[in-house]
Amino acid sequence: MAALPVFIPAESFPSILSHETLINHFRTNLPKHSSTITSPVRQNYTVSSPSSLLLMPSWSSSSSLPYMGVKLVTYFPHNSSQNLPGIHGSYTLFSSTTGQTLATMDGTVLTLYRTSSVSGLGSKILARDDSQVLIMVGSGALAPHLIKSHLAAKPSLRRVIIWNRTPQRAQELAETLSKDPQHKEISFDSHDSLDQIIPLGDIISCATNSTVPLVKGEFLKPGTHLDLVGSFSHEMKECDDNAIQRGSVFVDNDTAMIEAGELAGAFERGVIKREDICGNLVELIKGDKEGRKSSTDITVFKSVGSGTVDLLTAQLVHETYLSRC
């Protein structure tokens, strides 16, 4: 008799998963499995405008990764009037051998962990090893995960400065993180002028839905690593053309060159060409492409996510959960 599927709620993730563990899991398994995982273009259905349903399937052909899965996300922007989140998600994991349902887990938290850990891995490879100051641009749900991922990736970090359009939210996040005993060696504070703190950053991580450039290239100091997470459409952009022009630009996968406003816009305006993109995450991990070449290089890492990292995250969550039962 087959085992019953398990349900893994959001509250269980912190006891199952750490950002450092997931970063290492990606570093080991992305080169091994990226060519064996199929991730079709996500399907987006308008169910009643402006609300929508998104489906993101992926499956592996490797016997060492016998899984397939699908992330289902609902987007209901008017939920704020009911004091509810606008986005909800779940992830269902199946056996690719028998087709049996193995687990259903919270898709929103899975996405927060996988997105931030991809950024953490980019930082681990591209940021300077003596980086001390992290600037966090944005203070939404993803921000604390990004901060924890960068801290795990670069143990040299000693100070985190948070900026948000609403200064109070940045201050509240800084106060919350400063109470975390895991980060008692780290100084957390907030600032209301982004232009003033950008020159301080060794690593700058952005997670916003901005349609106007927030990070200006003129303020980036030599040696900075710029991590761009928020944009996923041509209308969105978190930095200006100067930042893209000054940096060595890397992507998590090639879809970023199509979807991300910072890159698609730069291509259209002739600021850079597609051939100027220095490599993707798998190429960096494998050493096929060179990352940082000197301590004064500015590196830019743009990520948009993929079904591949969703599946690898679900694999780790499921297998870790079972090992502890």
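Every residue gets a Cβ built from N, Cα and C, even glycine.
Substituted residues are absent from this model; it holds the original ones throughout.
Since we're looking at a predicted model, the values are computed, not measured.
Cβ-based neighbour count (10 Å, all protein chains) for Gly89 (mutagenesis position) stands at 19. One mutagenesis experiment named in Swiss-Prot is Gly89 to Glu, and its note says In sard4-3; compromises systemic acquired resistance (SAR).
According to Swiss-Prot, the experimentally introduced change Gly138 to Asp is described as follows: In sard4-4; compromises systemic acquired resistance (SAR). In sequence order, Trp163, Asn164, Cys206, Ala207, Thr208, Gly230 are the residues of the chain that are 6 or more apart from Gly138 (mutagenesis position) and have a CB within less than 8 Å of its CB. According to DSSP, Gly138 (mutagenesis position) sits in a coil region rather than a helix or strand.
Cβ contacts within 10 Å of Ser205 (mutagenesis position), excluding its own Cβ and spanning all protein chains shown: 30. Looking at Swiss-Prot, you'll find the mutagenesis Ser205 to Asn noted as follows: In sard4-1; compromises systemic acquired resistance (SAR).
It is 24 Å from the Cα atom of Gly89 (mutagenesis position) to that of Ser205 (mutagenesis position).
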